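Working notes, beginning with the structure itself.
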Amino acid sequence: MDIVLEICDYYLFDKVYADVFPKDGAVHEFLKPAIQSFSQIDFPSLPNLDSFDTNSTLISSNNFNISNVNPATIPSYLFSKIASYQDKSEIYGLAPKFFPATDFINTSFLARSNIFRETLSLFIITTIFGWLLYFIVAYLSYVFVFDKKIFNHPRYLKNQMSLEIKRATTAIPVMVLLTIPFFLLELNGYSFLYLDINECTGGYKAILWQIPKFILFTDCGIYFLHRWLHWPSVYKVLHKPHHKWIVCTPFASHAFHPVDGFFQSLPYHLYPLLFPLHKVLYLFLFTFVNFWTVMIHDGSYWSNDPVVNGTACHTVHHLYFNYNYGQFTTLWDRLGNSYRRPDDSLFVKDAKAEEEKKIWKEQTRKMEEIRGEVEGKVDDREYVEQ
């Protein structure tokens, strides 16, 4: 995110923050006492790990005894442990990296590296980008890919598309707010994101390998999180809003409860905290993930690939609830005994109206049996065909 943030700071935010939050301006004068009080707090220093006598003060690796633990040293030890993972050369805002300094870079009391400014900037950028990506990709999918015969499906809801859009547009800012801490960690050097491509970083070969590793890691993480979201107590509170859509349009892709969306995004944010990932590839993969999320909700069934968890597989998940939890592949569903092969009827092209009604009727019958087991007898959805 440092690339995106510096672009925005260079072309827009430096001047905006200088105008709205200038040094010695009214806002700065009002906040000065609070800033000074905060700066005078005596925070514990972060000691050098090498200075710890772990045998006597914390934990003896050879002869662990709870009596050897000195509680007073634990916070400092944890702080130092965390600090040891920080790459100070990757802290954002201390000096420009990609563009020259602007005339406004030092004229706001909120410097580029200020955590409050970073939080506000990230919220604005990611929310707007999230909305734009959602509407552009979903609209293009709706116009050029989406099978509009789904509007006649007996389990299509009244005003469904407007409900999907309302749910998504209100959820995206909250999901962004919940994920900002991960972006802040990245901006402050607590990740394995890198930019230089050389022998030390593995060159272009390493970047090519990062794509399947990212897909496999996140696919695994989402599978288990998705299964957890289907636990009855969790499903009822968090995941049921997304399963309101039995048959989907592309606009259902981001129509989540925001906490549900946050949990399902965790693997994407955890990956660069655990494994090396090129910064440009990181931005590409995050964009790709949003494309993919729209694509698997577009109701157009072109592939019945046994490996790829495509639109047909995800349609089965929305219709029959307890199957196909994976995001990109069918691997974990097969290992977890939750894979359900899409019905052949999904791939019938140019079916006659009567034949299509029979297919939908059979889908509805199977769906209602499973829905009753998952949600109970009462169905609060309002369908077009009641």
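Cβ coordinates are placed from backbone N, Cα and C, and glycine is handled just like the others.
Just so you know, the substitutions we noted aren't modelled in this structure.
A quick note: this is a predicted structure, and the numbers were derived from the prediction, not measured.
Quoting Swiss-Prot on the natural variant Lys97 to Glu: In strain: azole-resistant isolates. The C-beta environment of Lys97 (variant position), restricted to residues of the same chain at least 6 apart in sequence and closer than 8 Å, consists of Asp2, Glu6.
According to Swiss-Prot, the natural variant Asp147 to Gly carries this note: In strain: azole-resistant isolates. Shown in sequence order, Gly299, Ser300 are the residues of the chain, 6+ apart in sequence, with a C-beta less than 8 angstroms from the C-beta of Asp147 (variant position).
Leu193 (variant position) counts 23 other C-beta atoms within 10 Å of its own C-beta, drawing on all protein chains shown. Quoted from Swiss-Prot, the note on natural variant Leu193 to Pro is: In strain: azole-resistant isolates.
The domain 'Fatty acid hydroxylase' annotation in Swiss-Prot covers 214-337 and is backed by sequence analysis. Taking H, G and I as helix, E and B as strand and the rest as coil, DSSP gives the domain 'Fatty acid hydroxylase' (214-337) the counts 79 helix, 4 strand, 41 coil.
Reduced to three states, the DSSP call for Asp147 (variant position) is coil.
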